[in-house]
Every structure is written in C-alpha cells, then in structure tokens.
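One structure is given below, encoded as structure tokens.
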Amino acid sequence: MALSKVKLNDTLNKDQLLSSSKYTIQRSTGDSIDTPNYDVQKHINKLCGMLLITEDANHKFTGLIGMLYAMSRLGREDTIKILRDAGYHVKANGVDVTTHRQDINGKEMKFEVLTLASLTTEIQINIEIESRKSYKKMLKEMGEVAPEYRHDSPDCGMIILCIAALVITKLAAGDRSGLTAVIRRANNVLKNEMKRYKGLLPKDIANSFYEVFEKHPHFIDVFVHFGIAQSSTRGGSRVEGIFAGLFMNAYGAGQVMLRWGVLAKSVKNIMLGHASVQAEMEQVVEVYEYAQKLGGEAGFYHILNNPKASLLSLTQFPHFSSVVLGNAAGLGIMGEYRGTPRNQDLYDAAKAYAEQLKENGVINYSVLDLTAEELEAIKHQLNPKDNDVEL
C-alpha cells in the first residue's frame, strides 16, 4: 500500500465542532499551589544550590524545587495567569521567607525557610543540614570555596532547569523511555557544571522532574511558558544560554530532529518541527495546528495517537527520502515498536518504503551535516552499515 493512499482524518470538522463549544471546564491544581514571587527567587536559587553541593544528594524534591524557581522567575501574577488560561482553578498560596529555630544536637540553630504548602519546613531544614556537612568537607579540601562552587552561585537554579528542559521533550512517550538520552545529553552539555557540583546527578534529578510532570500536569504548562519567556530574554549567564539552546532545540528549532525523528518519541519535536520548518506540507500542518489548538498534553497525545499525520505528503521535501526514513524510525517502525500499530496499513506502507530506501542506498548521509552525537544516535536507531555513513 502506498503512503499516498493513507488518508488523514477530517480535522476541519473536528476543529469546527470544538470551536462551537459554548462552555469551558475547570481543572483543579489540588488544594492550593505555591506561587512564589520575584522576591523569594534568590532563596529558592540557594535551595537549589544546597542540593547541588551535597554529595550523593537525595533529589526526591528537586523537581518540585526547580519548578518553584521557574515560577519565581515568571512572577506570581504571570504564573497564576498561565494556569488560569490553561483551564486550571487556582487557589494560590503566597510564599515568604521566615526564620525557624531548631535544636540540633543540644544547640539552637537558626534557619531561613519558605512558607510552602508543597514542601515542609522539616524537609527544607534537612536539605540545609546535609548541605552544611558537604560545605565543611569542601572547606577542608579547598581551604577557600570559590564563588562558582558555592551554593549561592546565581546560576544554581538554571543548572537544575536545564535537566527539566531535556525531560519535558520526552513526556509524550507516556513512559520514561527517554531517560537514557536525557542522562547522556546532560552529561555532555553540563560537564563543566558537574565538575563544580558533586550533587549534580542527572539521573536522579531527571527522575524527580518526571515525577513532578507526571503527577502535576499543570506544571507542564507553566514550564513551557517559562522556557519560551526565558529563551526570548536577551543576555544572561552561560547556563541561561545552555538552557535556551536545549529548550529551543527540543521545541522544533533543530532540523535534525525533524529529518531523523531520533528523538521523535517526544511527539512535540515532530509537531512543532513540521509546523515551523516545513509549512508547505499543508495536510500535515493542518493536523499539527489542530493539535496546537487542543493545547498542552492533549494536543501532543492527539498526534501520538495519529502517527499517520507525520508520514503524509513527504514527497514534497527536497530530501524526502531522509524525512520518510527519519519519521519511520521515530515512530518505532525501524526501531522497537511498543504495542500494536494503531494503523496497520500505515505501518506496513511506511516500513516497506523506509526499508526500500535503506536497501537502495537512497539516503545520502553526508549531506545532512550531522554531529558526532547525532550520528551515534542514528547508528543506534537505524543500524546502518559503516560505509553508509559519512560525516
């Protein structure tokens, strides 16, 4: 069966049906949600730093703290607006810094803690106590701790959010199958930061963000808007530059993702990649625009459940063979496919076409200007013969 015979769903009718709705729904964010403002940003950044300097840190709450930091950069008002625009009923909890005194080994100690509904005073104090142990050890080893190794370095919060930027691109897979790729990428782009901080453990931090995004989907909307706002703001630190690169690459600015689907288990890459880079593909763009109107995870899962959209009209591409093979690989057609294909005709057509292109040597790897990392990912995905691949 030819790809050209596979028909799209009638998205226009669906769109008209949804547009005609006179009602909206309200989702709940839970009992209350902490909405920190700019004034506590420095303290939350320091909390992130305490986790980073702690050797073998427990990162159970790092995802949550990272999101609190992102919200403090957006500000309380914008955070609430983002949530309300996404259909959430928000009972906002203001966040302040207070002083807490506690007896530690017979000695009264003073701690500054945040008035959070989501993170108890006890947890915050434990994070600080553990970080103090590591800091004492650093003082013994280094004599004096340089500013970039300290817990109050201004980029601590953004270092943690770089891992969130990697995690968010993998959510549409519906599982944590992208964790290995997140760890590998984090080890590469944050290698300098890992030399600074012994508590920067990509696997543990990534799992913490997975947990937060899975349990609290409203944070996904907040993070996407934060990422766009952060990336569109000029200037900033080196780590802010890294974050913008990771975030914008993940959201479709990188054509390698579009062509190869190496990271296509995140449907968000395909969706925004096609819509922004290949606007001439009217049928595909129609579906993607429709999915964007659905918004949030609903739109991404719509595309996940309709993989045919990303495999149609591909003959219009200058390097259409590469794109077909890339999308086929990304959808699991050339790699591992989990579960039963939702559209057997599409699956068979795409698989046959992609295999034919591969066998006939139609794909010209050398014109794609791949980095060593991308080449490694493609080798892993497609297992080409060594002489097929040139850099």
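All residue numbers here begin at 1 and follow the chain in the order shown.
Backbone N, Cα and C atoms are what each Cβ position is placed from, and that goes for glycine too.
Spatially close to Y23 (mutagenesis position) yet at least six residues away along the chain is no residue at all, judged by Cβ distances under 8 angstroms. Among the mutagenesis entries in Swiss-Prot is Y23 to D or F, noted as: 65% loss of transcription but no effect on replication.
Looking at Swiss-Prot, the entry for mutagenesis of Y38 to D or F says: 45% loss of transcription but no effect on replication. All chains included, 11 other C-beta atoms sit within 10 angstroms of the C-beta of Y38 (mutagenesis position).
Annotation note: Y69 (mutagenesis position) sits in a helical segment as assigned by DSSP. According to Swiss-Prot, the mutagenesis experiment Y69 to F carries the following note: Increased transcription and 50% loss of replication.
The note that Swiss-Prot attaches to the published mutagenesis R132 to A is: Almost complete loss of viral RNA synthesis. Every protein chain shown contributes to the tally, and the Cβ of R132 (mutagenesis position) ends up with 16 other Cβ atoms within 10 Å.
Recorded in Swiss-Prot as a natural variant, V267 to I carries the remark: In strain: Cold-passage attenuated.
Other C-beta atoms found within 10 angstroms of the C-beta of Y69 (mutagenesis position) number 24, with every protein chain shown included.
Between the CA atoms of Y69 (mutagenesis position) and R132 (mutagenesis position) there is a gap of 21 Å. R132 (mutagenesis position) is 26 Å away from Y38 (mutagenesis position) when you measure Cα to Cα.
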